[in-house]
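Here is what Swiss-Prot records for this protein:
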type	residues	note
ACT_SITE	Cys1013	active site, phosphocysteine intermediate
DOMAIN	159-267	domain 'Ig-like C2-type'
DOMAIN	276-366	domain 'Fibronectin type-III 1'
DOMAIN	372-502	domain 'Fibronectin type-III 2'
MUTAGEN	Ala862 to Val	In n1649; slight fluid accumulation in the pseudocoelom
MUTAGEN	Pro985 to Ser	In n1635; fluid accumulation in the pseudocoelom
MUTAGEN	Cys1013 to Gly	Failure in quaternary dendritic arbor formation of the PVD sensory neurons
MUTAGEN	Cys1013 to Tyr	In gm30; fluid accumulation in the pseudocoelom, reduced size and loss of both motility and fertility
MUTAGEN	Cys1013 to Ser	Loss of activity. Reduced synapse formation between the PHB and AVA neurons and defects in the behavioral avoidance response towards sodium dodecyl sulfate
MUTAGEN	Ala1015 to Val	In n1641; fluid accumulation in the pseudocoelom, reduced size and loss of both motility and fertility
MUTAGEN	Gly1021 to Arg	In n1660; fluid accumulation in the pseudocoelom, reduced size and loss of both motility and fertility
Amino acid sequence: MRINRWIWWATVILLYLRTGLAADFFRSSEENDRKSSDDLDNFNSTKIEPDKPKTAKELGVKSCESNQDCVHDGVCHRGNDGHGICMCPRSCPAITPKQCGYNYRTPSTCLLMDADYRSKYDVKEPTCYSRKCVCPPQFDDVHVTANQKPLRLNSTLLPTKCDKRDLAVVARAHPSTSVSKGIDVTLFCCINVDPEGFIDVASVFFIQNGTIMREATSHPFAPRNGLARRVHEKYSCWELEIKNAQTSDSGSYMCRVTASASDLDVTDTMQFEVKAPRQIKNLTVNPSERDAIVTWESEGGEDMAIDLRLVRRTDTRGQVVFSKDNLTSPVSIKDLRAATPYTLFVSGNNGQVPFEFTEHFTTKQKRPFPPKEEDVRVLNSGSALSCEVEWKSPAEPNGRITKYFVSVRGAMRKSDGSLTPDDLPAAVEVDKRCANWDGDENTSKHNGINPIDFANEFYSCKFGPLKPNRNYTVTVWAENSAGRSLPAVFHKNCVTNYAQPDMVETPQPLLSNNHSTFSLTFPQPPDDINGPISCYYIAIVPLPANVSLDILPKSEEIVMHSFSKVFTNNLLPSSAEEKRFFAYIAESYVQLPEETTIGDGVRVSDLKACNVQYLSRYSSEDLALRRGLKYTGFLIVRVDKEEELNRKDVRNGADPNIFRNLIDKSVSPTSRTRTASPMSRHLRQLHLSGPAYGYSAYFKPILLDTESSSSGFGIFMKIILPFLLFLAFATGVTMFFVNRKGHMLSTWCPLFTKMTSKDVVERTLLKQTFGAIPVDDLPTEYVVRHRDTDFLFAQEYESLPHFQLDTVASNRKENAIKNRYNDIRAFDDTRVKLKKINGDDYSDYINANFIKSWKEKKLFIAAQAPVDATIGDFWRMVWEQESYLIVMVANLTEKNRQQCAKYWPDEQITRYGDIIVEPASFSFHSDYAIRAFDIAHIGECGPDVIPNGNGVEYANVPIVKGQFANNSRRILQYHFTNWNDYKAPECSTGLLRFMYRLRELPQFNNSPVVIHCSAGVGRTGTFISIDSMLDQCLAEDKANIFEFVCNLRRQRNLMVQSLEQYVFIYKALAEWHMYGDTDEDVRDFEDHYQRLCASNRDRAVSFNQQSSTNGSISPRVAIVSSRESMTTSNGETGLEEEFKKLERNLTTPLSSNFAAKDENLLKNRYEAAVPFDKYRVILPPTIGHADSSYINASHIKGYFFDYIAAQDPVSEGTAFDFWRMIADQNVTTVVMLSDETDWSDVEKYWPIDGSGTECHFGSERNSVNVTCVSEEHHQDFIIRNLSYSMKDNESMPANQEVVQYSYTGWPSDSIVPKSANSLMNLIEMVLQRQSSLMGSQAPIVVHCRNGSSESGIFICISLLWLRQKAEQRIDVFQTVKGLQSHRPMMFTRFEQYSFCYRALADYISKTYR
């Protein structure tokens, strides 16, 4: 029976196998036939259709019924086929945002699954649920590398699931499942779902050898290093730590997981072994300069193969230079660096890590490489010049550098023929670390520079004072115990310009026989060592006989004026009391005479007079002298500085490169020599820094005898002059009371009023006037007037007339409510008269005047800002005068004071009197806003617009909207927002850019322009003056600012209200001439960049373009044509020329006194890269510190977001200050641009051990705790989420969050980043995050090693990127210029400037094309 049963089963099995084989055979045959047929049909094509992604059903995904089937934060999503899939946040890839739906402006999305996932699986895409991104389950095993924290398993884990029913567990061990005795081991039980609310802490345990239950030592619900629970990490693992593993720990380990709310019970088992290791002994390392030999012995018989890994310890991380496995003794390691520390890691080769130890050694030293040249520059401290030399350690120091030697040697550039020794300037007194070596070996012990005295491997020394007319070459050596390096001859030099002689001898006076003149003899002309002398001026100071020379100012400080003004001023009694005396230029010569006579009006024969005025303003006036006075004076020597210093060839053995030096600015000079063109001296004096003047002391005073007392002049002085003075005093007192009571006189005596007005006009015309200034002289004129705290500007401004014309309409009490200020009245002759309403005689008044621009090219209406009572009148004026453009140069409120009533609506249609105003559009920019309105007059809109009833019903928008479209007008309002009352803008760039935009509008050129500030006189008058003077400059190549402002004041009183505004007119025009319009449209930027990159000899510009409006030259082309010619023969590109324009500056550099204080010196990494006092970040006071307000950081005004440019911390103390700044400024975004390998541990302000660690800065009383919450590594940057708590600030909530973006694509030895694209991506990410912080006004902190170089590039590109997004315009030059004015050492290299252009051009090319 049993046999039959076996036979029956065997038969069934054979039949089944036969059937299966047959089916496989026929199926294979059919497939082969089909394949052959397809091959014939597709002979020319070999394309294979890819596998179709599998659906959820094909993958066997369980269908969920509700969210109860899903893990914590999971959601059950049903597809079109009704199949439900659990989705959860944990299954999302790293690129998916954690949160979503917060930004109402740009709703954030959850992106897509990665490409690999979508190519294999056709499952629902990520979506937003409860403000969290949820994703479909994973299906591929997850590989965890040995370096991936916190697990470091070097193994695979289960794919993440979202359905509770998919619960599974896997057992793993670290570092291995087979280890040596004594090793610390961690066993893991890792599940594939989120355990929150599903798996309890005690529901997972380990069972050893099937009998011993061992509880986990750590679980996902426990905090890690004080942070939040780890349940939200990517993997959920229970851990069993086994310290000092023994053989008794060997065996099988089963992980068992039981779900608390269901009957799910899953397990996984692994085998774990503890064994005894083999060892090696007597391992030795024998190093030389370039290699090392490693030998060892093995225990227990045959040679044992080991693994060796050699790490060079030149930084905190180290670099692996040798790594091989399964090596036997001996081993030779070659190509090592001399005098370099190394660490040899020795380990077993059987994978069980039976042993692991290290061996440290250092290779032998040899002579170092030369030091690396960093930079050389000339610095101007205000009192003297110094040469700053910067260098870095050699590329291969080959040992410990014990000394550096620096030689700064200055040779004459232009010799006067005498044998002058080279100058060896000493190190500046404030820096005791440095010394200038003269090359004498006997002094090398004393003149070496010890590198220990410097904080890092960047060295900087200053040498001075420098002598004029010198070329200082720089050479640096490095020395270690093996010897001294070859010299590093720097390619850059410190070149000093010409200067005045060190001493000018005092002239000797001689009295002439006629007692009405006197002579001067000159013992010896000054030497030309400091530069060729171009002119000699003889200055004379007349004084009353009883005035002593002791009260005179120094000869170089006395005010110079005309002959008549000097005598008038110096003879006043008040001049002696106030010690205020003037001097005048009597004679001038190209060559110094041996003797000359003053007062005879005759110049020394055969000697030419100077063709250049003193200070470009004062000519010689050798007029007859007055007798009875005392005369003194001095000799002035003028030396013209060279504007350019041409390059010299180094390779031919000539002088080393000479680099251009601008004394007014600490920048790297450019190598130049004096041009050989026969340029006259006076043309060379228009260089912005001006010529140098040397002054002698006052010569001994000489007294001219008085005339007879019976002479007519004596009678005049004794009798008539006192009477005239009394008459002038009485007239002044009378006019004072007349002015005080002017309103009474104008009411009761109209005739007297007219006479008074006429007299005032005629009297003001008698004041001193100032002529037109050529365009080329505008910068020089500004510099000259700006000296001595704007003395000449103040004198010119005080000469402006104050017209007192009739203001009857403004003075009426019925119109008092329509005036914002009592002293700002509208002249009757030029006031705007509105149409009267219902016969009301006072309804035609508004405080506004017609203003004619230069030669009446435009018509302005200068108005006060509307008050609440005049908003309707304001719009009525716009309608009646047919104005289509309003220019507003004030803010609604300034310093908590209303400057202007808000006269426009933002959203709803609004009625102002008889004018309907409908908002059409608006846009906001950094310095201005543009609004458009459609307005209509009620009387011209037809009877159906306004319904019967009161005005309140008019607000019914549906009734009004669309009724007056045919009768409406489009009005533009350009609102400049960066100008405070009674002041001038800090920088002219924003206003000029705003004005360029206006000058391109037809509404600005062809219709009346309504312009207002608050009073309608100060900022309004300044704006009109600049615009009109631009027209005059373009038409006549000159500007008569004084005359035009006088004409303005004839049309409206007090136009240009302050000296500061008057000075700004000059400054704006001067900078317009110096820099031109560098603002480009985005669409033209690439072509503009290509033109700049071309050599000037290959490009030319045509200026034949005509304006389509009035036939004149268009403003854009005219502005370009006003600058110097764009076609030169020097071979430089336009970009290089534009970069050199950055060196031009009308003002002196700002001070950095606070950074130079003794207590702050150690807080600066580089002495030249410190914040200006005006823009430095001021820290709040700290208890226990006398002065703790300083940090090397500067405020930078941004476009939408402000910035702080800071240097990297230099110590733990400055790292604490860095966090104090972050807390005080409420910073949430930090950008780090320096290479982390350059940082020492004491400089880092974040935990260096990565995610989950913390660090502490400060003292017990004042401290900050910083925690690294997470760390994400990307291709070119690292994102760290940091959390900090300030101990001394109880008002600040704990655990404030800061995101740090650490850019890794910028090598420390590179001037610019490796990739413009990677930096642009980082900028976009930073700005996108900053814009997502709703309502945050906190600045973005950007820091690098010196706080200027890399930070300047990042901020510059950020500003340019934001502006091209908002305005579609780019201005690299002015953006860089603005940054340089906020912090020193920004954009000192041409490569940095060129990189900004290239980065924007590449971005625009990819974005707009």
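Note that Cβ sites are derived from N, Cα and C of the backbone, with glycine treated the same way.
Where a substitution is noted, the model still shows the residue that was there originally.
Known features from Swiss-Prot, placed on the structure.
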residue : record               : DSSP class
Ala862  : mutagenesis position : strand
Pro985  : mutagenesis position : coil
Cys1013 : mutagenesis position : coil
Gly1021 : mutagenesis position : helix
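Here the C-alpha separation of Pro985 (mutagenesis position) and Ala862 (mutagenesis position) works out to 19 Å. Each residue in the domain 'Fibronectin type-III 2' (372-502) gets a DSSP state, and the totals come to 6 helix, 53 strand, 72 coil.
Taking a C-beta cut-off of under 8 angstroms and a sequence separation of 6 or more, Ala862 (mutagenesis position) has the following same-chain neighbours: Ala848, Asn849, Ile851, Ile1011, His1012, Gly1016, Val1017, Thr1020, Gly1021, Ile1024, Gln1051, Arg1052, Met1055. Just so you know, of the mutagenesis positions Pro985, Gly1021, the Cβ with the fewest other Cβ atoms around it within 10 Å is the one at Pro985.
In the predicted model, the domain 'Fibronectin type-III 2' (372-502) shows an average pLDDT of 87. Of all the mutagenesis positions given, namely Cys1013, Ala1015, the one with the smallest number of surrounding CB atoms inside 10 A is Ala1015. Across the domain 'Fibronectin type-III 1' (276-366), DSSP classifies residues as 0 helix, 49 strand, 42 coil. Helix, strand and coil content of the domain 'Ig-like C2-type' (159-267), in residues and according to DSSP, is 12 helix, 46 strand, 51 coil.
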